[in-house]
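Structure record follows, encoded as structure tokens.
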Amino acid sequence: MNWTRGKTLGRGSTATVSAATCHESGETLAVKSAEFHRSEFLQREAKILSSLNSPYVIGYRGCEITREPFHNNGEATTYSLLMEYAPYGTLTDVATKNGGFIDEARVVKYTRQILLGLEYIHNSKGIAHCDIKGSNVLVGENGEAKIADFGCAKWVEPEITEPVRGTPAFMAPEAARGERQGKESDIWAVGCTVIEMVTGSQPWIGADFTDPVSVLYRVGYLGELPELPCSLTEQAKDFLGKCLKKEATERWTASQLLNHPFLVNKEPELVTGLVTNSPTSVTDQMFWRSVEEEVSEDRSSWWECHEDERIGVLSWIGHVVVESTWDLDGEDWITVRRN
């Protein structure tokens, strides 16, 4: 594919995101690029995304290795992932442009479409996304929700020891403990994302939840649950109850949730006329600020650690300071390793 890179829209610690135009079709693309020697996770994301084909997953358009200027480092060998352009930004953007939250009718629509995307990657591809949240779900040209940012995703079969990755506020109890992370963890994150859409806020709020350590400990070891918004209908609360089961094996699957009364026969017409600033898409700076480097720990002693030490690892212990306030769209996902 021949394409021309446009304006730089955002930078993370390893990647730069630009708009681009395909010469042959004139299609606007989103291009995520990293220096080749630092592109391991971008290549992993490209490998996973290239295997997917669903209207509820952001579209893969290709990948390339080129020699070009990169940041202020002069000319460098660059790895680029080309993706579909989504004109209405993220669900977080949609909430912001609509007064800070999304009405329940559209929450139903978006939730159903997220689950259709998860049903596809879970059942047909054996993939867990591992970082479902509002800022990782885009709104496409026809108003449909599309799962994006597969940087934390992994294959769940066969079960291979993998780092636990994701955003602390959306982590399931088993992931918060650093034990495992699979399809069930995505379902927990769907519940948290519904709360985020309805309230316009992270699923954990209040003076007791001002840092990731507190939330990880209380979710992983004290068994606490996010508070359900009182404005929700009983059906919505029941739906969230099926997502936010403490035991992973008790959570409903994506397929089961698609048949829950909260979602059945309630999808409204596709949203049109959304207010947007150009360019607003998968290339938005808000979306791409979450591009980070993996933080790794030696796996050999993980299970020998006391639970307090394991929470320390989960809170970026060692060389990253945990801020006192949350930034859901910033540098707030973590990596831990286990045997």
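Glycine is no exception: its Cβ is also placed from the backbone N, Cα and C atoms.
The active site, proton acceptor feature in Swiss-Prot is assigned to ASP131; the stated evidence is sequence analysis.
According to Swiss-Prot, the ATP binding site annotation covers LEU9, GLY10, ARG11, GLY12, SER13, THR14, ALA15, THR16, VAL17, LYS32, on the basis of sequence analysis. Under the DSSP three-state reduction, VAL17 (ATP binding site) is assigned to strand.
Look at Swiss-Prot and you will find 3-263 tagged as domain 'Protein kinase'. In the predicted structure, the domain 'Protein kinase' (3-263) carries a mean pLDDT of 90.
As a published mutagenesis entry, LYS32 to Arg appears in Swiss-Prot alongside the note: In KN; loss of kinase activity but enhanced growth associated with larger leaves, higher weight, increased chlorophyll contents and increased seed numbers. Delayed leaves senescence. LYS32 (mutagenesis position) carries a strand DSSP state (E or B).
Annotation of the published mutagenesis LYS32 to Met in Swiss-Prot: Strongly reduced kinase activity and altered subcellular localization outside the nucleus; the original residue is retained in the structure shown.
Every protein chain shown contributes to the tally, and the Cβ of THR161 (mutagenesis position) ends up with 9 other Cβ atoms within 10 Å. Listed in Swiss-Prot is the mutagenesis experiment THR161 to Glu, annotated as follows: Constitutively active kinase with normal accumulation in the nucleus.
The Cβ neighbour count for SER13 (ATP binding site), using a 10 Å radius and every protein chain shown, is 10. Here the recorded positions are ARG11, LYS32, and the one whose Cβ sees the fewest other Cβ atoms within 10 Å is ARG11. DSSP assigns ARG11 (ATP binding site) to a strand segment in the three-state reduction. Between the CA atoms of LYS32 (mutagenesis position) and ALA15 (ATP binding site) there is a gap of 6 Å, rounded to the nearest whole number. Within 10 Å of the C-beta atom of ASP131 (active site, proton acceptor) sit 25 other C-beta atoms, taking all shown protein chains into account.
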